[in-house]
Amino acid sequence: MSAPTNLEQVLAAGGNTVEMLRNSQIGAYVYPVVAPEFSNWRTEQWAWRNSAVLFDQTHHMVDLYIRGKDALKLLSDTMINSPKGWEPNKAKQYVPVTPYGHVIGDGIIFYLAEEEFVYVGRAPAANWLMYHAQTGGYNVDIVHDDRSPSRPMGKPVQRISWRFQIQGPKAWDVIEKLHGGTLEKLKFFNMAEMNIAGMKIRTLRHGMAGAPGLEIWGPYETQEKARNAILEAGKEFGLIPVGSRAYPSNTLESGWIPSPLPAIYTGDKLKAYREWLPANSYEASGAIGGSFVSSNIEDYYVNPYEIGYGPFVKFDHDFIGRDALEAIDPATQRKKVTLAWNGDDMAKIYASLFDTEADAHYKFFDLPLANYANTNADAVLDAAGNVVGMSMFTGYSYNEKRALSLATIDHEIPVGTELTVLWGEENGGTRKTTVEPHKQMAVRAVVSPVPYSVTARETYEGGWRKAAVTA
């Protein structure tokens, strides 16, 4: 029997899809190339709240360059977001859904110029765009610049563009020093230009750490020149670079769930897409980790309302999945929250590592990011032991002195309710390479606002953050 060549064949050969993904051998999700730490992850987390940081986003995301007279139509047809009023020098958080209304992924779309866009984000939404560009009769050209290898093994790495963010309460001081004068603070997700070391650099008003800042990018060959200039200008303001260890944990404070399971494994309307996706695609090799267990892969799917993307849904245009979303009552859907994990229970998890007489310790909780799969799914339980939600992104904030997770829970559960998160996997753990033999623990966790950071809740200008759960 020949080896599978596409996702549909992988699924047919793999038996139960949940079992296949929960036992994937892909390993941990890696943020490649960037050094794990430049100082230490605690100081780096502290700096994005108290001084300024340089995030290096050059290597861990797919860049998809989309050009042509149908480029805007391709995006409009595949996104829940409204295309009305979208024009060059504005960006959107692009969210596509399946014909059944479930989220595929998300990313940022930069409207660079007439008929010219770039998507930046994880693979699932990029793959969806490429599929429709190739099969939908659109007059577009696509350049796919894949993320850097997770383990380059000493080989040179090349991208089309470098991508940084300058963030933190003193970020604008750094930015204006670099620029050589006052720089207008544009509205959220608006684009402009600034000067860095004699170069004209494009900018996006953005923030990931709960304070206004800029995302900036340029040709890859100018990366070192730009980076050195930023670090030099930032010295007097306490700016430090953030490594790949701390970087992904910033979303625990700002409230974005980066990795919902792409909801494409079932449904006749998606069969052609599964046949298009190669056997080594993100979707075919990705891993699910956590205590939530169902034999039905669809129980891991989420719709936009469940992870805070309700404000993006606009029925002012035709798009894939519109009919399914129109049939949903948003008020009855699960809602995104932060769960603040109990400190005493966390101490118990770590104490178990030093218990020489126990048969097994609790699942290791890595710091600052505790996820151990591409897609994370821990069961959230109420006092009666009923599953009332799914915890989807987990780690520790040195700024808050808390273990936190981003979750979607039943809509009627108010902020302040104590629930439990079942930490670890059943029966000693699955066969994933990231899972050691362990036992499970029910960790108390209080339903809390999202974003958890007060700064993020009060200063963000865009999208779902203004519709944050606060009560």
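Backbone N, Cα and C define each Cβ position, glycine as well.
Keep in mind that what you see is a predicted model, and the values were worked out from it rather than measured.
Experimental mutagenesis at this site is recorded by Swiss-Prot as TYR29 to Ala, annotated: Almost loss of activity on vanillate. Looking at Swiss-Prot, you'll find the mutagenesis TYR31 to Ala noted as follows: Almost loss or loss of activity on vanillate. Under the heading substrate binding site, Swiss-Prot lists TYR31, HIS60, ARG122, TYR247, PRO248, SER249, ASN250. Residues or ranges marked as (6S)-5,6,7,8-tetrahydrofolate binding site in Swiss-Prot: GLN57, GLN93, VAL120, GLN165, GLU215, TRP256. Under its mutagenesis annotations, Swiss-Prot gives HIS60 to Ala the following note: Almost loss or loss of activity on vanillate. One entry in Swiss-Prot concerns the mutagenesis experiment MET61 to Ala. Its note says: Almost loss of activity on vanillate. Swiss-Prot lists VAL62 to Ala among its mutagenesis entries, and the accompanying note reads: No change in activity on vanillate. In Swiss-Prot, a mutagenesis experiment is listed as ARG122 to Ala, annotated with the note Strong decrease in activity on vanillate. Loss of activity on vanillate; when associated with A-147. Under its mutagenesis entries, Swiss-Prot includes ARG147 to Ala with the note: Loss of activity on vanillate; when associated with A-122. One entry in Swiss-Prot concerns the mutagenesis experiment TYR247 to Phe. Its note says: Loss of activity on vanillate.
Positions of Swiss-Prot features highlighted on the structure.
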| residue | record | CB count, 10 Å |
| --- | --- | --- |
| TYR29 | mutagenesis position | 22 |
| TYR31 | mutagenesis position | 22 |
| GLN57 | (6S)-5,6,7,8-tetrahydrofolate binding site | 18 |
| VAL62 | mutagenesis position | 21 |
| GLN93 | (6S)-5,6,7,8-tetrahydrofolate binding site | 18 |
| ARG122 | mutagenesis position | 21 |
| GLN165 | (6S)-5,6,7,8-tetrahydrofolate binding site | 25 |
| TYR247 | mutagenesis position | 27 |
| SER249 | substrate binding site | 25 |
| ASN250 | substrate binding site | 28 |
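Candidate binding-site residues: VAL120, GLN165, GLU215, PRO248. Nearest to TYR29 (mutagenesis position) by Cα distance: PRO248.
When the alpha carbons of ASN250 (substrate binding site) and TRP256 ((6S)-5,6,7,8-tetrahydrofolate binding site) are compared, the span between them is 9 angstrom.
Rounded to a whole value, the Cα-Cα separation of VAL120 ((6S)-5,6,7,8-tetrahydrofolate binding site) and HIS60 (mutagenesis position) is 10 Å. In the three-state DSSP classification, ARG147 (mutagenesis position) falls within coil. In this entry, GLN57, GLN93, VAL120, GLN165, GLU215, TRP256 make up the residues listed for (6S)-5,6,7,8-tetrahydrofolate, with the farthest two CA atoms of the set 17 Å from each other. In this structure, the C-alpha atom of GLN93 ((6S)-5,6,7,8-tetrahydrofolate binding site) lies 19 angstrom from that of ARG147 (mutagenesis position). Cα separation, MET61 (mutagenesis position) to ARG147 (mutagenesis position), rounded: 5 Å. Residues listed for substrate, TYR31, HIS60, ARG122, TYR247, PRO248, SER249, ASN250, cover a largest CA to CA span of 17 Å.
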